[in-house]
Amino acid sequence: MSSPPPARSGFYRQEVTKTAWEVRAVYRDLQPVGSGAYGAVCSAVDGRTGAKVAIKKLYRPFQSELFAKRAYRELRLLKHMRHENVIGLLDVFTPDETLDDFTDFYLVMPFMGTDLGKLMKHEKLGEDRIQFLVYQMLKGLRYIHAAGIIHRDLKPGNLAVNEDCELKILDFGLARQADSEMTGYVVTRWYRAPEVILNWMRYTQTVDIWSVGCIMAEMITGKTLFKGSDHLDQLKEIMKVTGTPPAEFVQRLQSDEAKNYMKGLPELEKKDFASILTNASPLAVNLLEKMLVLDAEQRVTAGEALAHPYFESLHDTEDEPQVQKYDDSFDDVDRTLDEWKRVTYKEVLSFKPPRQLGARVSKETPL
């Protein structure tokens, strides 16, 4: 059997958990960190700056048109994002020297250390930290929403946190209906807005605000707020707290099935949030009552939530970068596998790193 060709000049090869990695020589000390449905992540040290980075290798991104489309969208979304509370790209590279050879690419991002899910398992968070973490979630969401993107699947596991309690949102805009079919991974519904769970109607960016409310409540109480065993049970758990919606809301549902289901439910009164959220400050309770509203049209936006008195000590209007709308008209085009490869290769080669590569950037990098 012939041995594989030598590594590309300026690259080196290493086996990581039975997978061959070929990365740029500036990234040293590859250590496996974790793996998910679509790829594996290693930490590394950037030899130019000494900064720790996370490198993600997608599993066979061009195994099918569906996977190729997802890989292309992930790359374009990450390239678009330049905000301190949203994960962005420090670098992207391929060891493949031509389009014909192109099979893999690697995404380099800031290394964060942990995620909110792990953090909550290990310690009870105090009010100040909860306030700071929720503030950062909302700032990141305001930016993502201004770009015209809906996260759709915000949960503690995709909120990365470092040792300074700085937070970055991961995996935004990637949750599509096809995911479970592609990977067999079961999607957790506990943080999903009712209109997403039941496909009630065209949903808006406030689906993400519902998720923030669920996460904030969990940080306060140490327990998952709505822990349904399936989607109908999830809805029942939600309504035990929010109460059943008025008839006028039910009429607005686009699905007849959902309308009939809702009409058949016993009437439930809205609970007093303060009784569920023991130990929460009155301002925290008030903010949660504005986020966990069954009717999406009545839910606060990220910008409105940030202006809430709960964040008075943190609010800083100077801090907000402008964002261009993300053009997703390229993402849903039907292309052959070779066309997906070609457009992805072009995106990899056209990447320009943020100006302060790997350095700690206190203000957002302008687009």
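Residue numbering: from 1, along the chain as shown.
The backbone N, Cα and C atoms fix where each Cβ goes, and this holds for glycine too.
Every residue here is the original one, so none of the noted swaps is modelled.
Database features (Swiss-Prot):
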- 27-311: domain 'Protein kinase' (DOMAIN)
- V33, G34, S35, G36, A37, Y38, G39, A40, V41, K56: ATP binding site (BINDING)
- D153: active site, proton acceptor (ACT_SITE)
- D179 to A: Emulation of the active state (MUTAGEN)
- Y185 to F: Loss of activity (MUTAGEN)
- F330 to S: No effect (MUTAGEN)
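Other than the site residues V33, G34, S35, G36, A37, Y38, G39, A40, V41, K56, same-chain residues with C-beta atoms no more than 8 angstroms from the centre of those residues' C-beta atoms, the ATP site, are K57. Separating the Cα atoms of A37 (ATP binding site) and F330 (mutagenesis position) is a whole-number distance of 24 Å. The secondary structure of V41 (ATP binding site), as reduced to three states from DSSP, is extended strand.
Comment: ATP site residues V33, G34, S35, G36, A37, Y38, G39, A40, V41, K56; largest CA to CA distance 14 Å, whole number.
Packing around V33 (ATP binding site) is summarised by its Cβ count: 17 other Cβ atoms lie within 10 angstroms of its Cβ, all protein chains included.
If you measure from the Cα atom of V33 (ATP binding site) to that of F330 (mutagenesis position), you get 32 Å.
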